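Accompanying notes for the structure given below.
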Amino acid sequence: MPRPFFHKLIFSSTIQEKRLRVPDKFVSKFKDELSVAVALTVPDGHVWRVGLRKADNKIWFQDGWQEFVDRYSIRIGYLLIFRYEGNSAFSVYIFNLSHSEINYHSTGLMDSAHNHFKRARLFEDLEDEDAEVIFPSSVYPSPLPESTVPANKGYASSAIQTLFTGPVKAEEPTPTPKIPKKRGRKKKNADPEEINSSAPRDDDPENRSKFYESASARKRTVTAEERERAINAAKTFEPTNPFFRVVLRPSYLYRGCIMYLPSGFAEKYLSGISGFIKVQLAEKQWPVRCLYKAGRAKFSQGWYEFTLENNLGEGDVCVFELLRTRDFVLKVTAFRVNEYV
């Protein structure tokens with residue numbers, strides 16, 4: 001008889017609230033079986049009693065949950081798999097930021113490199129961070145002696161990558177705010193993250209001219225038909241990983257520019273990102289600064305260099321695909337307007 005599973009990705013709110021919400025779909029099926037507390041059994045043999053809080057047809061792991069989190073050093077970005085054994089008992093498997101199952105005997109701080117998921121779609125994407133999947137227990141990978149584990153060949157070793165089984169289709173991002181045209185005024189209360197050392201000085205026409213030179217050079221006379229062909233070609237490409245599409249505008253192509261990313265994608269996958277990520281085209285990677293703030297994410301430093309070196313211009317469509325490797329990587333597939341002229 002198949003056993004039900006659900007997974008939870010740990011967010012900052014999970015840590016702050018010191019509790020974990022049980023997925024609604026699981027609750028709707030099994031709430032009558034759950035008592036006032038559950039037993040969480042981890043592969044090291046420890047059994048943790050965690051109290052449940054029930055309200056408005058919702059259930060949280062609460063009393064005792066923080067002690068469980070502390071014991072295994074569970075952090076933001078960790079992935080927890082809960083296999084329901086019946087009678088308010090769960091088997092719990094914990095995967096860390098390097099996508100490996102943790103070493104339960106060292107409080108989760110060390111990798112257990114050989115305990116990886118095989119590349120398989122074990123999860124379904126559900127709304128509100130909830131997921132519930134029912135599979136035979138033989139599908140679920142259990143800890144094995146190192147000598148019995150096959151070599152890591154022919155499949156991705158990223159456990160979390162298997163979580164991303166469906167695309168995120170996003171509309172064209174919010175236009176980049178225009179640069180102020182007035183001279184001699186300093187922007188008050190400016191967000192320090194908006195400041196870029198490569199931006200032009202308003203009181204220097206020569207600098208301002210050079211600032212837009214690169215964008216002008218790549219500004220094309222693109223007909224609506226040509227643009228539509230590139231967009232339609234991009235729409236036929238749907239990676240299995242989460243992705244979004246961006247149609248490049250001149251405002252995304254000058255030195256010092258900022259490009260905002262679709263909010264739906266940002267909220268789901270970029271929350272907490274503040275620093276350099278890797279953007280990959282073909283076999284080469286470029287460092288690009290990505291900042292998430294108040295539900296929005298943007299590219300700044302490094303983005304211009306990426307577009308310049310790859311000769312990306314107005315009207316080109318970029319499909320950004322999230323690869324969950326050890327580093328945070330967005331793989332780019334470019335559909336160029338000049339290929340459809």
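Just so you know, glycine gets a Cβ as well, placed from its N, Cα and C.
Its Cβ taken as reference, R249 (mutagenesis position) is surrounded by 17 other Cβ atoms within 10 Å in the chains shown. According to Swiss-Prot, the experimentally introduced change R249 to E is described as follows: Reduced ability to bind DNA. Lost ability to bind DNA; when associated with E-289 and E-296.
Mapped onto three states, the DSSP output places R289 (mutagenesis position) in strand. Annotation for R289 (mutagenesis position): spatial neighbours G275, F276, I277, F299, S300, Q301, G302, W303, criterion Cβ-Cβ under 8 Å with sequence separation of six or more. Mutagenesis annotation in Swiss-Prot: R289 to E, described as Reduced ability to bind DNA. Lost ability to bind DNA; when associated with E-249 and E-296; the structure shown retains the original residue.
In the three-state DSSP reading, R296 (mutagenesis position) counts as strand. What Swiss-Prot notes for the published mutagenesis of R296 to E is this: Reduced ability to bind DNA. Lost ability to bind DNA; when associated with E-249 and E-289.
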Integer Cα-Cα distance in angstrom, R249 (mutagenesis position) to R296 (mutagenesis position): 19
